[in-house]
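Participant: There's a structure below that I have some questions on.
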Amino acid sequence: MSSFTKDEFDCHILDEGFTAKDILDQKINEVSSSDDKDAFYVADLGDILKKHLRWLKALPRVTPFYAVKCNDSRAIVSTLAAIGTGFDCASKTEIQLVQGLGVPAERVIYANPCKQVSQIKYAASNGVQMMTFDSEIELMKVARAHPKAKLVLRIATDDSKAVCRLSVKFGATLKTSRLLLERAKELNIDVIGVSFHVGSGCTDPETFVQAVSDARCVFDMATEVGFSMHLLDIGGGFPGSEDTKLKFEEITSVINPALDKYFPSDSGVRIIAEPGRYYVASAFTLAVNIIAKKTVWKEQPGSDDEDESNEQTFMYYVNDGVYGSFNCILYDHAHVKALLQKRPKPDEKYYSSSIWGPTCDGLDRIVERCNLPEMHVGDWMLFENMGAYTVAAASTFNGFQRPNIYYVMSRPMWQLMKQIQSHGFPPEVEEQDDGTLPMSCAQESGMDRHPAACASARINV
């Protein structure tokens, strides 16, 4: 199991009575007296560990292979490596990242059905054998570049109920699957299993049932062709926050019976999945600062207000946008909600408002319309559930830098991490509720002790 130490990244252990929100407020207070009120994240690594415990309870037969593309921050990958997850990598760079943290090759699946030949060769030279394919061309590339590969056939699914659809780009049909299996046999390439992905943000858990059923058909085809498959990869699409229509346990309550029906526990089939946002979405909170403000009246050009009155509306410009962390709005169909760092007065008036990013592109709009009390330059806004498909795809367009990330973890979670490293997961460990986890802010296990003010540490990613 990979190590989890201070040397890898800076993480502060929270003292009893402190929460990640306290660290966020503290950091805001620290920078508020300076001119450099840059956007930043606070990320709770303990939240990721709690998600893992929840996974073990809800999907006991399924081994998670974290989708690195979702958030490739070193601290995230290191945390997941330390608790024993596998990793879904899509490129040479992602493979280098996880193997650089000591993750063995057998805990990596190269889950990209369309790979560059040089990167297939890199995987071969570094012991990564499991990889996906969905076409004859890919089979031929692998046969030449990595003949000892253990291939996983990616099949298409009905992802019409997903927010982000993937089967339009990846996946073989059932008819094509037989042809590909026959061709793999001719090329003497080993096909060990089937993978699918129902799409990100799936709103119908029954989609998983059909996909598992289709996978069973392909397993049976493989037996007829002469393969002995033993791996099923059920992909991703699991929610990572509680603000979704479909909850995680609602999905798993449908998946588990389907797995038991088509791939019973005595079938000898290993089952894995590729969760990404599930692990990281809720761990990250982003703080942005208002850098400019504009008052707009209904009759003024550029106002979208349909209100008959001449009441003013406000445009707020903040120091992160769709070319940075909020790229999730464009590419991940995210709907974000601004929270106020300062609690408004009970009788405070609210105005129709819009929120814009810092770049010179008119497309850089974060929130088209929301109701906010009047705010001012220098005030802060918070955005929760910002861990998935945000930092990984952020650019520096117009010269705006990516936000720094400040990592924290509660003392109980830290102690559990050390126990896992030393002795593995304790028997019958159960997910602990947030309310039973006192958050602490001091260092232990050789880490420097900080004063009760609970200063946070910075890591650049």
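Every residue, even glycine, has its Cβ placed from backbone N, Cα and C.
These figures come from a predicted structure and were not determined experimentally.
From Swiss-Prot, here are the annotated features:
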BINDING   Ser200, Gly237, Glu274, Pro275, Gly276, Arg277, Tyr389  pyridoxal 5'-phosphate binding site
BINDING   Tyr331, Asp332, Asp361  substrate binding site
ACT_SITE  Cys360  active site, proton donor
MUTAGEN   Gly387 to Ala  Partial loss of activity
MUTAGEN   Gly387 to Cys, Asp, Glu, Phe, His, Ile, Lys, Leu, Met, Asn, Pro, Gln, Arg, Ser, Thr, Val, Trp or Tyr  Loss of activity
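Buried or exposed, and what's around them? Tell me for each listed feature.
Facilitator: Counting every protein chain shown, the number of other Cβ atoms lying within 10 Å of the Cβ of Gly237 (pyridoxal 5'-phosphate binding site) is 32. DSSP assigns Gly237 (pyridoxal 5'-phosphate binding site) to coil in the three-state reduction, placing it in neither a helix nor a strand.
Around Tyr331 (substrate binding site), the same-chain residues at least 6 positions away in sequence with a Cβ under 8 Å from its Cβ are Tyr389, Ala393. In three-state terms derived from DSSP, Tyr331 (substrate binding site) belongs to a helical segment.
Sequence-distant contacts of Cys360 (active site, proton donor), defined by Cβ-Cβ distance under 8 angstroms and a gap of at least six in the same chain, are Asn398.
Less than 8 angstroms from the CB of Gly387 (mutagenesis position) sit Ala43, Asn71, Ile76, Gly240, Arg277, Val280, Ala281, Ser282, Ala283, Phe284, each of them six or more residues away in the same chain.
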Participant: Cβ atoms within 10 Å, counted per site: which of Pro275, Asp332, Asp361 has the most, among these binding-site residues?
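Facilitator: Highest number of other Cβ atoms within 10 Å: Pro275.
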Participant: Rounded to a whole angstrom, what is the C-alpha distance between Glu274 (pyridoxal 5'-phosphate binding site) and Asp332 (substrate binding site)?
Facilitator: 17
Participant: DSSP secondary structure for Arg277 (pyridoxal 5'-phosphate binding site), reduced to helix/strand/coil, please.
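Facilitator: Going by the DSSP assignment, Arg277 (pyridoxal 5'-phosphate binding site) falls within a helical segment, counted as helix.
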Participant: Can you tell me how far the Cα of Gly276 (pyridoxal 5'-phosphate binding site) sits from the Cα of Asp361 (substrate binding site), in Å?
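Facilitator: Between the Cα atoms of Gly276 (pyridoxal 5'-phosphate binding site) and Asp361 (substrate binding site), the distance comes to 30 Å.
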